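Asker: Right, I'll just put the structure down here and ask away after.
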Amino acid sequence: MQSLLLPPASSSGVSAVALRPGFQHSFNHQSLSTRSLPLFNPLLLAPKKKTTISSYQSPPSLSVYGFQIGGSKPSFTPSTVAFSYPTSPSSVPGDNEVDKAKLAQVAKRLEKTSRYFKRLGSIGFWGQLVSTVVAAVILSFSIVVTGKPTSPATFYATASGIAAAFVSVFWSFGYIRLSERLRRTSIDPAKAPPRADVVKGLRSGIMVNILGMGSALLGMQATVGFLVAKALTTSANPFYQGVSQGYSPVLALDVFLVQASANTLLSHFLGLVCSLELLRSVTVPNSESVVVPKVA
């Protein structure tokens, strides 16, 4: 029996069917008419490729002293024909105005912070410098006159506190230089020093003041204890009696060590107060709100 074979099975899953001659004639006149099935087109079954955007690299954002500037990520929706653009073109000028408002607030805050750093840095620098120099002169004078330290522990503890005070003076001068840098970068906030670096410097200055204050306190306590021991020894040996061997009365130079330790403590106290206030001003939450203009 002869049969007419249709084309072999295609990739779309249509299989070949064998038709008889009689059925072929009727199929040619009835089925393959103007009302016949549409011709098979493999292109219609091919999967449509969608043009999507898997990732979008947003422009780098600028974060300066609590403000986030720029970095807005536009939203694209998948489309089979073309990219979908924003429907409201007026949103771009609105974002620009918001960024300008944020930049103005950042510049204003940088200028205010620079003035605060300069004021407190100058107070801490000059106050610590005077107190530390006076303490160093008193300690040196007592050593030169007596020829040797009255108590080695007292001398070394007080000297360590004075050395830490000089380091704190140098740190306070760094605050003044930082204020000038902040004032220059208020025009271009992108060049401003990061807040993390400023906070790290302030914390380092606070640690120097705490260590120096502790050393000066130890020196003062040792000096006071030594003077109390001397005073008790002097009261046990009146002047009208014979002076025993090894007797050493309380001298004015011994009291100078107390004054040196007190000046060192004052120096570290000034530096600590200024550093803590500057740290508070930098890390305090920003209460200023950015006014967002309404786009018509």
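Quick reminder: no glycine exception, Cβ is built from N, Cα and C everywhere.
Below are the features listed in Swiss-Prot for this protein:
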MUTAGEN   Lys112 to Cys  Strongly reduced protein translocation across the inner envelope membrane
MUTAGEN   Gly205 to Glu  In cia5-1; albino plants
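Walk me through the surroundings of each of these features.
Answerer: Its own atom aside, the Cβ of Lys112 (mutagenesis position) has 13 Cβ atoms within 10 angstroms in the protein chains shown. DSSP assigns Lys112 (mutagenesis position) to a helical segment in the three-state reduction.
Under DSSP, Gly205 (mutagenesis position) is assigned to a helix (H, G or I) in the three-state scheme.
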Asker: Just to be sure I understand the packing, how many Cβ atoms besides its own are within 10 Å of the Cβ of Gly205 (mutagenesis position)?
Answerer: 25
